[in-house]
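Notes to accompany the following structure.
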Amino acid sequence: MRPQILLLLALLTLGLAAQHQDKVPCKMVDKKVSCQVLGLLQVPSVLPPDTETLDLSGNQLRSILASPLGFYTALRHLDLSTNEISFLQPGAFQALTHLEHLSLAHNRLAMATALSAGGLGPLPRVTSLDLSGNSLYSGLLERLLGEAPSLHTLSLAENSLTRLTRHTFRDMPALEQLDLHSNVLMDIEDGAFEGLPRLTHLNLSRNSLTCISDFSLQQLRVLDLSCNSIEAFQTASQPQAEFQLTWLDLRENKLLHFPDLAALPRLIYLNLSNNLIRLPTGPPQDSKGIHAPSEGWSALPLSAPSGNASGRPLSQLLNLDLSYNEIELIPDSFLEHLTSLCFLNLSRNCLRTFEARRLGSLPCLMLLDLSHNALETLELGARALGSLRTLLLQGNALRDLPPYTFANLASLQRLNLQGNRVSPCGGPDEPGPSGCVAFSGITSLRSLSLVDNEIELLRAGAFLHTPLTELDLSSNPGLEVATGALGGLEASLEVLALQGNGLMVLQVDLPCFICLKRLNLAENRLSHLPAWTQAVSLEVLDLRNNSFSLLPGSAMGGLETSLRRLYLQGNPLSCCGNGWLAAQLHQGRVDVDATQDLICRFSSQEEVSLSHVRPEDCEKGGLKNINLIIILTFILVSAILLTTLAACCCVRRQKFNQQYKA
């Protein structure tokens, strides 16, 4: 009898548990439970005991107790982020012996109740811990962190830490990634990271550091120091082993000079943008001539930026960003050792000239950004920059360049010259005036922008034997395009822009460009287009703000199979006579941009939306015109008859009067 009673009690218990479980609004899939944003005030106690992943983020939890959390001993992933947790019961996570990932981000752990709770306690198997966004401050952090021998990733971002000491990261021998971004760190005590022998990734961005005077983390591979107030960066003078650093971010600081990085031979990524850097133009100075850190820092003596240090400094560097600095000149010696460099950004500086004339200079460089400087001269050697594919020169003052400046770049594919004063030469038979630049015969070039260069005449053969796929000649008011100026591009050109040039006549036989997909003729004074009588590849046609009144089917018929988008705003379109356009609108073959706002005019000058025009409207208009013509003809004939009749009567009367007098 007794076993039967026990069995009945067990069944009742299971039934009640199942009933309560059904009431829990959490989503359960296999061993994963999601209780996100449910307004929960405490950890649910009726979840499956074998749950391995529990997401309680976005609720209103204020305290974490050992019970019921300790019931879920199989937990591996626990997300408690974005709650209001300010109390952790001692040993709250002690029963979770399998826990590997714990997130307490964006809570209130800095409140006094968290202090009295004794911190997190030991986390023997946790590999990932997120404590970001808790207003944690120095001193409290040491009391909150417990023993975590397996911890690999720790996030302390978006807190209020001001100082790191030797004791901050104790008992974390396996830590590899440490995120401290967006704190208020001003001081890092010597040896603060000595207890982290496996640390490879360190993020110290968005803090208040002013100097790195004795960098000695040989094992570190990624270091982010961006968005601080760093005035100097110096490695240890006698490191115990070779530095492994490959990625260094120092952007948005206050560096006045290029740091001496000869001790970092493995560096492949270096970002120094948004600083105050000027490169030295003379011989190296002694340490007295170099900017020293602000007072309050016991920095080692700083050496001049070195390009000739032992070995080959920066010889493995692939990416260098020096944009938004105050560089006026690039010394020849600066580029000598950058033999592996692939990407160089020097935009937004004060450069007036750039030279790369030496044989083999920057042999691996693929992208060079010199945009938005004050460049007036550009000298590129015949065998320099042999791998360069992209050259960005927009926003400079280039003019009167050597004619074959770009023809010497054997691998050049993309060239942006927007906002300069470059004048293209003609073809081999029409070279052009002095100071023009040759764009013909550059067999590798695919994309060219000559926007806003004050070009007056585009000569015949300007791009002969240069298989461009994209050409932008916009914003050159008064541009005259000579017959044959785009000759040689018929089989390659896919994108052509001639916007804002004031063109009245287009001397380009567009139907011959069989690969053309996008054509921009906006903001000109065109009223006619050449006839596309055969099928072509054109998909997008921009005719905004021109003088088109009619787009007859005889001229546009060849576009029906390919055209997908047509821009026509700002043209004096006729409501009648545009049968081809109306058919495209009503049948939906072509997407005419903003069709509801596309206005056309009837002969009576009445303006309506083109999408509202029906064929019968034009038929009625035609009937009205015919009736008007008939009426006018009748009135004219009647007037002639009446005039003739009056004249005859007058003659007869005169004859009658003469006979009567006689």
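Just so it is clear, glycine is given a Cβ too, placed from its N, Cα and C backbone atoms.
Features reported for this protein in Swiss-Prot:
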type	residues	note
DOMAIN	21-48	domain 'LRRNT'
DOMAIN	571-620	domain 'LRRCT'
MUTAGEN	CYS211 to Ala	Abolishes interaction with Latency-associated peptide (LAP) of TGFB1; when associated with A-350
MUTAGEN	CYS350 to Ala	Abolishes interaction with Latency-associated peptide (LAP) of TGFB1; when associated with A-211
MUTAGEN	CYS436 to Ala	Abolishes Cell surface localization without affecting interaction with Latency-associated peptide (LAP) of TGFB1
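The distance from the Cα of CYS350 (mutagenesis position) to the Cα of CYS436 (mutagenesis position) comes to 25 Å. Packing around CYS350 (mutagenesis position) is summarised by its Cβ count: 12 other Cβ atoms lie within 10 angstroms of its Cβ, all protein chains included. The predicted model assigns the domain 'LRRCT' (571-620) a mean pLDDT of 76.
Take the CB of CYS436 (mutagenesis position) and look out to 10 A: across all protein chains shown you find 18 other CB atoms. Cα-Cα distance from CYS211 (mutagenesis position) to CYS436 (mutagenesis position): 49 Å (rounded to the nearest whole number). Look at the domain 'LRRNT' (21-48): DSSP puts its residues at 3 helix, 6 strand, 19 coil.
The DSSP secondary structure for CYS350 (mutagenesis position) is coil.
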